[in-house]
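Novice: Just lifted these from Swiss-Prot, have a look:
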BINDING   ILE123, GLY124, TYR125, THR126, THR132, THR158, VAL367, ASN368, GLU369  FAD binding site
MUTAGEN   GLU241 to Gln  Unable to dehydrogenate pregnene-carboxyl-CoA ester
ACT_SITE  GLU241  active site, proton acceptor
Amino acid sequence: MFIDLTPEQRQLQAEIRQYFSNLISPDERTEMEKDRHGPAYRAVIRRMGRDGRLGVGWPKEFGGLGFGPIEQQIFVNEAHRADVPLPAVTLQTVGPTLQAHGSELQKKKFLPAILAGEAHFAIGYTEPEAGTDLASLRTTAVRDGDHYIVNGQKVFTTGAHDADYIWLACRTDPNAAKHKGISILIVDTKDPGYSWTPIILADGAHHTNATYYNDVRVPVDMLVGKENDGWRLITTQLNNERVMLGPAGRFASIYDRVHAWASVPGGNGVTPIDHDDVKRALGEIRAIWRINELLNWQVASAGEDINMADAAATKVFGTERVQRAGRLAEEIVGKYGNPAEPDTAELLRWLDAQTKRNLVITFGGGVNEVMREMIAASGLKVPRVPR
């Protein structure tokens, strides 16, 4: 069976590709290389909101365009292909989870603001002492009248330095089994008890943070779903996040740039793509890109019924293979390019930044070692590793 996009989906893809091709100014792109969540990022997302582009995969009843999950993947892939940042956590995980489990007040307050590019969320799950074992989290939320009082610390909270809200996992019942006593609260980052410190990663950019909650007051109506039923929301949100971490557009971006560079003779008169090893490397990158695209379509099309093992497998494949694609690209550009030539130097700089940035996603949404355990236990029914 040959699986491909319909003519209508191809048309949508072309429209989105054209839209993204001139969305970002050079100054905005330069600023976002150092801070992916600052003023330039905000301006770009608001622009997409004004243009009605953020709701491609959202149902019309929530203000979206009413397309399906494949069209949403097209949107995400084309954004990554053009190196355009998206409010991915907000748009693709928090938004859909609120649509399914949020109160009417929460839907009315947050969903239109998300589609307008005005509301930005960060995910507060990981803790210094718990790591990927989310069920061992210690951040507490104690009921006090019509508020919860939150105390604790999170780490690797991406975008928290610029977020309007934190989607926070808290322990609301210390006596319950560790998976049972967790709730999800929406924390307003304007609360005086909220603070953060930056964590600068390998690419030199400010993506993520440690976040602190010191007697933060959260209104009871900012509890998502039922109290102590947060684990179900966490797994729903994380399954969606894992699919979005390995979009095929990451591969397409590498392929497009390196293929274009390799097709032009260098200063020495040699055209890199004439060499067999360059053709092999580009062929492998293109093949990985296509496989990842098909995996994303398959898993995304499951919608709310997304399988945990499938989401984890997609995440592992995409995040690890994009590392290989980056290494293959750097090898051929380093071998056949001259760093003294501006185009080659810029491509090498870009590839280095991409490789370092893509390293981060191997542990976003759960480290890949844990993902493999989930694939084995949930997908292959292999007994879990004793701890």
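One-based numbering along the chain as shown.
For all residues, glycine too, the Cβ spot is worked out from N, Cα and C.
Substituted residues are absent from this model; it holds the original ones throughout.
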Novice: So if I draw a 10 Å sphere around the Cβ of TYR125 (FAD binding site), how many other Cβ atoms end up inside it?
Specialist: 24
Novice: Find, for the listed binding-site residues ILE123, VAL367, the residue with the lowest Cβ contact count at a 10 Å cut-off, counting only other Cβ atoms.
Specialist: VAL367
Novice: Would you identify the secondary structure of TYR125 (FAD binding site) according to DSSP, in three states?
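Specialist: Looking at the DSSP assignment, TYR125 (FAD binding site) belongs to neither helix nor strand, so coil.
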Novice: Reduce the DSSP letter at GLU369 (FAD binding site) to three states and note it down.
Specialist: helix
Novice: Count the Cβ atoms, other than its own, that fall within 10 Å of the Cβ of GLU369 (FAD binding site), considering every protein chain shown.
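Specialist: The answer is 11.
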